[in-house]
Amino acid sequence: MLACLTRGNLLDVLQEGFNEQQLQAYVAWVNAQLKKRPAVKPVQDLRQDLRDGVILAYLIEIVAGEKLSGVQLSPGNQQEMKNNVEKVLQFVASKKIRMHQTSAKDIVDGNLKSIMRLVLALAAHFKPGSSRTVNQGRDSRAPLQSHRPHCATAVAQGAAAALADVCHDMSRSGRDVFRYRQRNSSMDEEIENPYWSVRALVQQYEGQQRSPSESSCSSLTSPSPIHSAKSESIITQSEEKADFVIIPAEGIENRTEGTDSPLSRDWRPGSPGTYLETSWEEQLLEQQEYLEKEMEEAKKMISGLQALLLNGSLPEDEQERPLALCEPGVNPEEQLIIIQSRLDQSMEENQDLKKELLKCKQEARNLQGIKDALQQRLTQQDTSVLQLKQELLRANMDKDELHNQNVDLQRKLDERNRLLGEYKKELGQKDRLLQQHQAKLEEALRKLSDVSYHQVDLERELEHKDVLLAHCMKREADEATNYNSHNSQSNGFLLPTAGKGATSVSNRGTSDLQLVRDALRSLRNSFSGHDPQHHTIDSLEQGISSLMERLHVMETQKKQERKVRVKSPRTQVGSEYRESWPPNSKLPHSQSSPTVSSTCTKVLYFTDRSLTPFMVNIPKRLEEVTLKDFKAAIDREGNHRYHFKALDPEFGTVKEEIFHDDDAIPGWEGKIVAWVEEDHGEN
């Protein structure tokens, strides 16, 4: 970088403690580069001329050989100026140029420190070859230095002077820490080893041995290394006022960032606050730490001086041959003092080695503790990993179980869907069957309505027959009257004309009854075997049978009245009517026994082979008749089922089936109505 910065003025840049000479040096270097572009005006003020970014873009184009694109050569507002500076900073970042953190806003606002940092970074990165190093400057100015000491006494006196100068600097550091740090930083930039002054003395001593022609010993005129360094720095500054010396950027960064002083830490970019803003307590603590560090360095310097005085070399330098305890021609008291000093030096070194050993042991214990802690932490982490693996295994097992459950549920869902489809099909079939049955029911209702109409016709015909029967009975009464009046003339027989009329009436009644039976048979065949309309047909058939029975009873009574007087030819009609009843009954039927006593029970039963009911009389009271008596009365072979008409208090008229022979048979209106069906063993 610039020569003024290489001799301790970098802290001035960091602290903005600029002087006019430094600013002019920066301006001169920038103008020297801009002379390569005659069209560009030279720079007068760094704050004003570089804040728009145009001069910086020209400077990059000159020193780097690359032209920045998108730069506004005549920015009209702050935003365009900021954009130009941001492009410059982006170029610096893309080239990986080492520079303290700088923002575009600082440069646009005219922050001189940020501008000088940027110029410093560009000069250090792109113009390192044109500079002269500090060491070369020293070599060129070597003849200007003072003469070297020529004996060990002069070396000791020079070391004492250097030690006194260091103590004086340390005493001044407590009063003015900033000035001391500036001096210390200027010295550290040249020589970084704490034994730099001692090494300078050793080099002078060795130079004296290499040049034996210089034999004079002058201790009072030999300057201290510190003053020599100071004078050298002053000479360097005076020589380089008109020239610019660029050093590598790595050295600048190492000196500015690698320093351990609190001042450099306070002024590091990005810190929360500056050194001037810290409280006085923190300043005192920092000064105390810094003084302790300086004391340690002073102790090391004293030890090095003592070793130099006693052994003729530094402690860290390797000695090829051991030194003798006593030198010839030396006073014994001086030898004793030297030996005592060596013993003290050895004891001091022994104490230092012990301290180093204790420190190493403490570090070893700390490392062992850290190792144990890390081992314990590793064990805990292994345990945690095992637990996580177990949890992962359990999670995988749960996942597999859930997957299996999902598969089972999916299978059940498919089965349910299949059953649902089958149920839908069955429901559709049942709907079709229901529609068919509904159609059949409508057809049956239509037929039933026809039957009801036919029944009405039959009832009308029956009423007509009743009228005819009444008319016939009236005629019979008239004939009986005529018979009584002509009994002597007819000799107990009716007139032939009367007999012919009765016969015609009986034949007509038989034909009407046969017509009713045929109609009921055809109506029964139109229904299925378990149709509920059979009950209606049975009731109708029972009513007709009861009506015929009453007619038969009336006819029988009339015949009994006439039997005493004359045998009427109309008995032949009655015998023809009785032929429809079963002749194989053991008990006398109602047709063969005209008079039924109160001890007999009339039984009317139907069979599945004939639509015409059968009637028998059982010589027992109604409540005493059992199933065994009924079976003996009808006398039918094979297995049969017996149903009897009964009155249920809840459902009304029902058919009750009797199984046991000893069970009593229910009655219906003073008689027994039964249905006998053959049992084929299906149920």
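Positions of Cβ are set from backbone N, Cα and C atoms, glycine also.
Just the original residues are modelled here, none of the noted substitutions.
Look at Swiss-Prot and you will find 20-127 tagged as domain 'Calponin-homology (CH)', backed by sequence analysis. Taken from Swiss-Prot, the feature domain 'DIX' covers 600-680, and the record attributes it to sequence analysis. Under mutagenesis, Swiss-Prot gives Asp648 to Ala with this note: Loss of interaction with DVL2. Abolishes activation of Wnt signaling. Quoted from Swiss-Prot, the note on mutagenesis experiment Phe651 to Ala is: Loss of interaction with DVL2. Abolishes activation of Wnt signaling. According to Swiss-Prot, the mutagenesis experiment Lys655 to Ala carries the following note: Loss of interaction with DVL2. Abolishes activation of Wnt signaling.
Structure coloured by features recorded in Swiss-Prot.
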residue : record               : contacts (Cβ under 8 Å, 6+ apart)
Asp648  : mutagenesis position : Val654
Phe651  : mutagenesis position : none
Lys655  : mutagenesis position : His535, His643, Phe644, Lys645, Ala646, Trp675
Within the domain 'DIX' (600-680), residues counted as helix, strand or coil by DSSP: 11 helix, 39 strand, 31 coil
